[in-house]
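Participant: Before anything else, here's the structure in question.
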Amino acid sequence: ARDAYIAKPHNCVYECYNPKGSYCNDLCTENGAESGYCQILGKYGNACWCIQLPDNVPIRIPGKCH
């Protein structure tokens, strides 16, 4: 497991807008992570960051989102 931006197919992040909201935590835990939160103005803009996301779940890697 690792801490990372969870990715949709095609290497795109899940955008989020409310750092206090539960959207990212729900998304991350549904995918097996310990927790997650909305990182505002991070490397990929406002995106969901997951803590201890299982290795089989795709994460945002360098390169284009397409």
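The backbone N, Cα and C atoms fix where each Cβ goes, glycine too.
Quick paste from Swiss-Prot:
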| type | residues | note |
| --- | --- | --- |
| DOMAIN | 2-66 | domain 'LCN-type CS-alpha/beta' |
| MUTAGEN | Ala4 to Gly | In msBeM9; gain of activity on rNav1.2/SCN2A (reduces peak current and inhibits inactivation), important decrease or loss in activity on rNav1.4/SCN4A, hNav1.5/SCN5A and BgNav1, and no change in activity on mNav1.6/SCN8A; when associated with 8-D--V-10; T-13; F-15; 17-G--A-22; 40-W--P-43; H-56; 58-R--G-61 and R-64 |
| MUTAGEN | Val13 to Thr | In msBeM9; gain of activity on rNav1.2/SCN2A (reduces peak current and inhibits inactivation), important decrease or loss in activity on rNav1.4/SCN4A, hNav1.5/SCN5A and BgNav1, and no change in activity on mNav1.6/SCN8A; when associated with G-4; 8-D--V-10; F-15; 17-G--A-22; 40-W--P-43; H-56; 58-R--G-61 and R-64 |
| MUTAGEN | Glu15 to Phe | In msBeM9; gain of activity on rNav1.2/SCN2A (reduces peak current and inhibits inactivation), important decrease or loss in activity on rNav1.4/SCN4A, hNav1.5/SCN5A and BgNav1, and no change in activity on mNav1.6/SCN8A; when associated with G-4; 8-D--V-10; T-13; 17-G--A-22; 40-W--P-43; H-56; 58-R--G-61 and R-64 |
| MUTAGEN | Asn56 to His | In msBeM9; gain of activity on rNav1.2/SCN2A (reduces peak current and inhibits inactivation), important decrease or loss in activity on rNav1.4/SCN4A, hNav1.5/SCN5A and BgNav1, and no change in activity on mNav1.6/SCN8A; when associated with G-4; 8-D--V-10; T-13; F-15; 17-G--A-22; 40-W--P-43; 58-R--G-61 and R-64 |
| MUTAGEN | Arg60 to Lys | Loss of activity on mammalian channels and increase in activity on insect channels, since there is a complete loss of activity on rNav1.4/SCN4A, hNav1.5/SCN5A, mNav1.6/SCN8A, no change on rNav1.2/SCN2A and increase in activity on B.germanica BgNav1 |
| MUTAGEN | Lys64 to Arg | In msBeM9; gain of activity on rNav1.2/SCN2A (reduces peak current and inhibits inactivation), important decrease or loss in activity on rNav1.4/SCN4A, hNav1.5/SCN5A and BgNav1, and no change in activity on mNav1.6/SCN8A; when associated with G-4; 8-D--V-10; T-13; F-15; 17-G--A-22; 40-W--P-43; H-56 and 58-R--G-61 |
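Looking at the shown structure, can you explain where the listed features end up?
Facilitator: Residue counts for the domain 'LCN-type CS-alpha/beta' (2-66) by DSSP state, with H, G and I taken as helix and E and B as strand, are 8 helix, 28 strand, 29 coil.
Around the Cβ of Ala4 (mutagenesis position), a 10 Å sphere holds 20 further Cβ atoms from the protein chains shown.
Sequence-distant contacts of Val13 (mutagenesis position), defined by Cβ-Cβ distance under 8 angstroms and a gap of at least six in the same chain, are Tyr5, Ile6, Ala7, Tyr44, Gly45, Ala47, Cys48, Arg60, Cys65.
Cβ neighbours of Glu15 (mutagenesis position) (same chain, under 8 Å, six or more residues apart in sequence): Gly45, Asn46, Ala47, Cys48.
Within 10 Å of the C-beta atom of Asn56 (mutagenesis position) sit 8 other C-beta atoms, taking all shown protein chains into account.
In the structure as shown, the Cβ atom of Lys64 (mutagenesis position) sits within 10 Å of 7 other Cβ atoms.
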Participant: How many Å separate the Cα atoms of Lys64 (mutagenesis position) and Ala4 (mutagenesis position)?
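Facilitator: The Cα atom of Lys64 (mutagenesis position) is 17 Å away from the Cα atom of Ala4 (mutagenesis position).
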Participant: Rounded to an integer, what is the Cα-Cα distance in Å between Ala4 (mutagenesis position) and Asn56 (mutagenesis position)?
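Facilitator: Just about 12 Å between their Cα atoms.
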